[in-house]
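Participant: Take a look at the following structure, please.
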Amino acid sequence: MANNEDKLRDYLKRVTAELQQNTRRLREIEGRTHEPVAIVGMACRLPGGVASPEDLWQLVAGDGDAISEFPQDRGWDVEGLYDPDPDASGRTYCRSGGFLHDAGEFDADFFGISPREALAMDPQQRLSLTTAWEAIESAGIDPTALKGSGLGVFVGGWHTGYTSGQTTAVQSPELEGHLVSGAALGFLSGRIAYVLGTDGPALTVDTACSSSLVALHLAVQALRKGECDMALAGGVTVMPNADLFVQFSRQRGLAADGRSKAFATSADGFGPAEGAGVLLVERLSDARRNGHRILAVVRGSAVNQDGASNGLTAPHGPSQQRVIRRALADARLAPGDVDVVEAHGTGTRLGDPIEAQALIATYGQEKSSEQPLRLGALKSNIGHTQAAAGVAGVIKMVQAMRHGLLPKTLHVDEPSDQIDWSAGTVELLTEAVDWPEKQDGGLRRAAVSSFGISGTNAHVVLEEAPAVEDSPAVEPPAGGGVVPWPVSAKTPAALDAQIGQLAAYADGRTDVDPAVAARALVDSRTAMEHRAVAVGDSREALRDALRMPEGLVRGTSSDVGRVAFVFPGQGTQWAGMGAELLDSSPEFAASMAECETALSRYVDWSLEAVVRQEPGAPTLDRVDVVQPVTFAVMVSLAKVWQHHGITPQAVVGHSQGEIAAAYVAGALTLDDAARVVTLRSKSIAAHLAGKGGMISLALDEAAVLKRLSDFDGLSVAAVNGPTATVVSGDPTQIEELARTCEADGVRARIIPVDYASHSRQVEIIEKELAEVLAGLAPQAPHVPFFSTLEGTWITEPVLDGTYWYRNLRHRVGFAPAVETLAVDGFTHFIEVSAHPVLTMTLPETVTGLGTLRREQGGQERLVTSLAEAWANGLTIDWAPILPTATGHHPELPTYAFQTERFWLQSSAPTSAADDWRYRVEWKPLTASGQADLSGRWIVAVGSEPEAELLGALKAAGAEVDVLEAGADDDREALAARLTALTTGDGFTGVVSLLDDLVPQVAWVQALGDAGIKAPLWSVTQGAVSVGRLDTPADPDRAMLWGLGRVVALEHPERWAGLVDLPAQPDAAALAHLVTALSGATGEDQIAIRTTGLHARRLARAPLHGRRPTRDWQPHGTVLITGGTGALGSHAARWMAHHGAEHLLLVSRSGEQAPGATQLTAELTASGARVTIAACDVADPHAMRTLLDAIPAETPLTAVVHTAGAPGGDPLDVTGPEDIARILGAKTSGAEVLDDLLRGTPLDAFVLYSSNAGVWGSGSQGVYAAANAHLDALAARRRARGETATSVAWGLWAGDGMGRGADDAYWQRRGIRPMSPDRALDELAKALSHDETFVAVADVDWERFAPAFTVSRPSLLLDGVPEARQALAAPVGAPAPGDAAVAPTGQSSALAAITALPEPERRPALLTLVRTHAAAVLGHSSPDRVAPGRAFTELGFDSLTAVQLRNQLSTVVGNRLPATTVFDHPTPAALAAHLHEAYLAPAEPAPTDWEGRVRRALAELPLDRLRDAGVLDTVLRLTGIEPEPGSGGSDGGAADPGAEPEASIDDLDAEALIRMALGPRNT
């Protein structure tokens, strides 16, 4: 019975244990299934110039509206697309949206993608790559560290047709092979995984508008199931064409103004937008364990489908309610636990009420009136970013949690009356609401909705990051707080940008801990080729180092081979060396203590006492002190290097330095090394001191030996370099040698020692050293040891007492040692000493690095040396001087991508005339970080100084001198006042706030007269208009911009640019102004508006066959000012020919004008009635009288204002009278006409402007200003609702505008004259399309663009593809298509290189390889192809590798293997291979005649020998009897029917040479 009870008890125990185990497993499974997921990194690109999550927060917290007009750089027919009629086929009634105006920008080089492949890539792929990299960096993770990991990649997107409508472009052979991977949607995720080298799940999700939130849901599920441990989740949308606008216009789904008015009564549709957002997520438990900063937590998510509901694209309320409840269940939360919902909120009349009712039915039923559910919509700020909408909403809510504020929802006139708001407690965020942390210990929570037009719905529940556990205080770094801030980049330009970003970060983040930031920079940033390090012990010191080029350690990491430690001999010592490190470096102090113990057996003094210079301690003047101390310092510094991760692959010692090298190599124990250095130095002190000397000469060894022939007491002691030789011996002869060298101009330096190492004098201590060093126990080195005594590697235990005598007696071969090591692949030589003495003798082909320096023996110098090593490519372990990672890493700037524009050009057919049409457009700029100014600035003001503006300049760091320049101040008076200001330091910049042309001209002239060369900025208000929604430009102020464009050409050295402010600049606008003045944008024509910074661009204005908006024909009376001049008469003829009944031609001379009579007859013959009137068009009374006299039966219907006065003088000699004359007829006349005809119904009001006002023209400053006035006047009339068209003409053929000397000038520079008939056809088109402005010019961009920018680079022309291409063309490099074949079969390019001297061939061949590689990849310059960078990193794939092989095969005249590029993986390696194969000099010829024959034969193909009739003779010389009929007999004829000499003709030149000059057959 008892036995059964025991069995039952055991059974119950077992079952209970199993139940407990199963319960625990179920609990674990349940926990994993619902485990929260941490968001640890975020990145985005959104409308309004948003380039980061912080930018997004600034936008929404500031109630920013990011909606803008259509982009003008994508080939869209911006004007032709618009039609207010929603039924107009192929048109849209909406012409605004949320755009990424830099969507075409991409740093292809950074990602190792060739320009050609980048051009073929959907911009969505490029944005996804960029933001993915930034999201990882923002998490404090080095993206390259993820290679080989199971990172998941989940990206939402949809096909937007980047290549649609680009037929001609995509058929380009250059893009073949790239279009599939470039356009296919699956590559959105696949390319990210490929670039990062990850092998986890990679999925592209297309559920339309809900794509990115579905992607996040899938990422969460994958993490919970263990399919990956970390994941990227996000979405992207770019609209390369306007198809979406057209399609949704037919459905009447768009907001007319492009703005989503979410949940508002005024809602009228959604505003399409673009964007990209990426999150880096991992399981919460992993994030905590890995020490990653947690931004927020995904508590739960759900996805469902509408199914067969009210329509395929219609939203379905019940499905939305279900997905919300499922997400809450997944989060294990109740509706009342959520504070706010970031709604889908598109602003449609159908969708918003359905969504609101679903929210009210779920959340709204469990919220109180005191704590209602808040409802917001990011789309009201940026529009509907489609596949990126969900992730954008998540980023907004994460930022709201972090900042404790719920932003306002814009454009709500009142909450929608289509929603029953009383049915639940949901409150629309019509104003911002504080969102503080909860006092009851609860957590803030938000939910985000995203509903796809496809019917797929997603809902995600977010929670604020859990409270961070108190971490132990950050340990102060060893060494007194001196830390490195390393930064690196792929290119020098990117490095400079990185440095600038980090400097701005240090300046703006006063709370940053330098050591924590250093740890983050080391751990979370990829170490790239171009490197810099700031070293300092405080934020201020590091900031200052970043701001000053001389404060940084810089270098490159290319061609890193093996590392050798170099230990010098005497001469590195200085009093106090190493003392600071005893206190700041534990590793150094510990090693010195070991040395102290070892040395103490042989010396009666204390190592530490000597180093610290304690009273009574011996000095370094004694050889028996200095050598042991130097040894101890060197081996201790070696320990420090090794502690920081630098392990030598070899050691080299110079003289006594070989003792330290032997110890570090393991060839001597520390005790034996101490014995050698102490006892040998004692012997030197006892027997050699005072009897010798040493001298260093700047000569090679041979030259020194020649000089020593006259000195029997001297010998070469050491050969340190090609021109660095040391001599030792008799001190008297040393002095005599020094005198003779000085007399001969040879640099000589007597070394401060009184004994002669490496000379015959040493022989007297040979016996003593043999005795005292007997019993040494040398070992085989475990670190390779190269002996400068033997000139070879030491591999056996041979460093006995005899060796150390010989080391002291014989010559030191340091230079040959370095040469040998360099051949063996050693590239970096670290001189381990208290002061570098050998580094400067190293050849330029290797990198020499020091350790300490004289009087710089502390931690700062040590860290700087470590920084120099890292900057030059070595891997440094910074951990010993940095705090341990805590997970609280600072938000450092992410990589400063250096982008270029990649965008397929539209293939829409264009007429030849379209090539003449241009417009001005404004490109939104992405605002850079906080800028600052420095130095003295002069600010010219009118009567009332701009206090706020001046305050902004001062707050940015500028020292401001204000100078008032009134209308009555002439140039002389201004120059005198400027001269009086020029005392003390010079000026950094000049700002003109003048708003009138006359004082502005005087100001520019006075600056030159006063000799002030500081760059001048002209700051205006309302001088330009950046688009349809902007206020029209003020014509008078527009003249300042016309003038400025000419100053830029006439005085490029002292011109900075033009900046236009809004009428009422706020703090943000003034901050943008500072950014512009700092030069950070790189732009020189900038407009600042509430939407940000805009840069002026010239762009093509093709009509693309667009239908005219009206059928314009002249009729009635047409008034032509300047009507008897060349341009006016052309216009008159055209008007008469096309139906004008009455032509009223106005000029100053009237009928007395030359040719007036003939013109009248010609026009009359065309059927028009002609009136020629003498009248000053600038006289309003005279013009009023003239207009009143126009017959009622032919009313005035059109005006053509061609009148103007020539103005071709440089600005420096332009006086007030010239200004009045030029402006009189042109601008005053136009203003009079505008004023007198206001309200008169006209069909056309044409202003003849000029290209001078568009891009400037030298010596036409006032003329350009006048034309800018006309362009602005036309826009002002349009804004008033009256017709106006300004045409900025180029050069006309025949008599007319711009003739004479200027004609030839502009033709030479690429402005070709236009035929008047064709020019007038362009005028007719502009009128038929009712255009406000168009520039018409025939430009040869290959000539004009370089000429226009030769003295001053300008981005103005960047919007014209031909100009951009002309400016990007490499200059002075071999042409990539050079296939001209030289007589040898080589290309002419290689033949030219062959003709160069041998030392110049290698670099020339490398340039040729880089040039061809650049051409294959699509780069504009070989500079973009780094010599040492792998072809795979440069963007080569199998296709482009074969293309490069083909080009180089043509160059060398021989077919190269298909694997050539991959067999020689860098341009430098490939160039070296080609040099050896095709350019290496032949083996030295045994005789001169043989060399001449070889060269002659190498240059002559066999056909030439045969044709010359000498082939038989050459063959006979080789011992071969030619066959009959070979065609090579002297004077003989070939047999036409004979077989060709295949065996001979197939020989290459080298084979023929071997045949001719090889052994003779006997």
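Keep in mind that glycine also has a Cβ here, set from the backbone N, Cα and C atoms.
Original residues only.
The active site, acyl-ester intermediate annotation in Swiss-Prot covers TYR1263 (among others). Taken from Swiss-Prot, the feature NADP(+) binding site covers THR1124, GLY1125, ALA1126, LEU1127, SER1147, ARG1148, SER1149, GLY1150, ASP1176, VAL1177, LYS1226, TYR1248, SER1249. The domain 'Ketosynthase family 3 (KS3)' annotation in Swiss-Prot covers 34-464. Marked as domain 'Carrier' by Swiss-Prot: 1403-1478. Listed in Swiss-Prot as a mutagenesis experiment, ARG747 to Ala is described as follows: Exhibits 5-fold reduced formation of the 10-deoxymethynolide macrolactone. Here the residue is the original one, but Swiss-Prot notes a mutagenesis experiment at this spot, GLU766 to Arg: Exhibits a reduced formation of the 10-deoxymethynolide macrolactone. Under its mutagenesis entries, Swiss-Prot includes GLU768 to Arg with the note: Exhibits a reduced formation of the 10-deoxymethynolide macrolactone. For ARG1133 to Glu, Swiss-Prot lists a mutagenesis experiment annotated as follows: Exhibits 14-fold reduced formation of the 10-deoxymethynolide macrolactone. Here Swiss-Prot describes ARG1308 to Glu as a published mutagenesis experiment; the accompanying note says: Exhibits 8-fold reduced formation of the 10-deoxymethynolide macrolactone.
Give me the structural setting of these features: burial, nearby parts and distances.
Facilitator: There are 27 other Cβ atoms within 10 Å of the Cβ belonging to TYR1263 (active site, acyl-ester intermediate). DSSP assigns TYR1263 (active site, acyl-ester intermediate) to a helix.
Cβ contacts within 10 Å of ASP1176 (NADP(+) binding site), excluding its own Cβ and spanning all protein chains shown: 18. Reduced to three states, the DSSP call for ASP1176 (NADP(+) binding site) is coil.
Confidence across the domain 'Carrier' (1403-1478), taken as the mean pLDDT and rounded to a whole number, stands at 80.
The number of other Cβ atoms within 10 Å of the Cβ belonging to ARG747 (mutagenesis position), over all protein chains shown, comes to 12. The DSSP secondary structure for ARG747 (mutagenesis position) is coil.
Contacts of GLU766 (mutagenesis position) defined by a Cβ separation under 8 A and a same-chain sequence distance of 6+ are given as TYR805, ARG809, in order along the sequence.
Counting every protein chain shown, the Cβ of GLU768 (mutagenesis position) has 16 other Cβ atoms within 10 Å.
Sequence-distant contacts of ARG1133 (mutagenesis position), defined as residues of its own chain at least six apart whose C-beta falls under 8 angstroms from its C-beta, comprise GLU1162, LEU1163, SER1166.
When secondary structure is read from DSSP and collapsed to three states, ARG1308 (mutagenesis position) falls in the helix class.
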Participant: I need the least crowded one of these binding-site residues (THR1124, SER1147, SER1149, SER1249), counting other C-beta atoms within 10 angstroms of each C-beta.
Facilitator: SER1149
Participant: Starting from the Cα of LYS1226 (NADP(+) binding site), work out which of the recorded positions (ARG747, GLU768, TYR1263, ARG1308) are within 10 Å.
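Facilitator: Correct set: TYR1263.
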Participant: Ranking the recorded positions LYS1226, ARG1308 by other Cβ atoms within 10 Å, which is at the bottom?
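Facilitator: Each of the recorded positions LYS1226, ARG1308 was scored by Cβ atoms within 10 Å; lowest is ARG1308.
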Participant: For a three-state summary based on DSSP, what are the helix, strand and coil counts in the domain 'Carrier' (1403-1478)?
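Facilitator: Output for the domain 'Carrier' (1403-1478) reads 53 helix, 0 strand, 23 coil.
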Participant: Pairwise over THR1124, GLY1125, ALA1126, LEU1127, SER1147, ARG1148, SER1149, GLY1150, ASP1176, VAL1177, LYS1226, TYR1248, SER1249, annotated as binding NADP(+), what's the top Cα to Cα distance to the nearest Å?
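Facilitator: Greatest Cα separation within the listed binding residues comes to 22 Å.
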Participant: Among the recorded positions listed here (GLU768, TYR1263, ARG1308), which has the Cα closest to the Cα of SER1147 (NADP(+) binding site)?
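Facilitator: Checking each of GLU768, TYR1263, ARG1308 against SER1147 (NADP(+) binding site), the shortest Cα distance is to TYR1263.
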Participant: ALA1126 (NADP(+) binding site) has how many other Cβ neighbours within 10 Å of its own Cβ?
Facilitator: 17
Participant: Rounded to an integer, what is the Cα-Cα distance in Å between ARG747 (mutagenesis position) and SER1249 (NADP(+) binding site)?
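Facilitator: The separation of the Cα atoms works out to 70 Å.
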Participant: Tell me whether SER1249 (NADP(+) binding site) sits in a helix, a strand or coil according to DSSP.
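Facilitator: For SER1249 (NADP(+) binding site) - judged by DSSP and reduced to three states - the answer is strand.
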Participant: Nearest of the binding-site residues to GLU768 (mutagenesis position) by CA-CA distance, picking from ALA1126, SER1149, ASP1176, SER1249?
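Facilitator: Closest candidate to GLU768 (mutagenesis position), judged by Cα separation, is SER1249.
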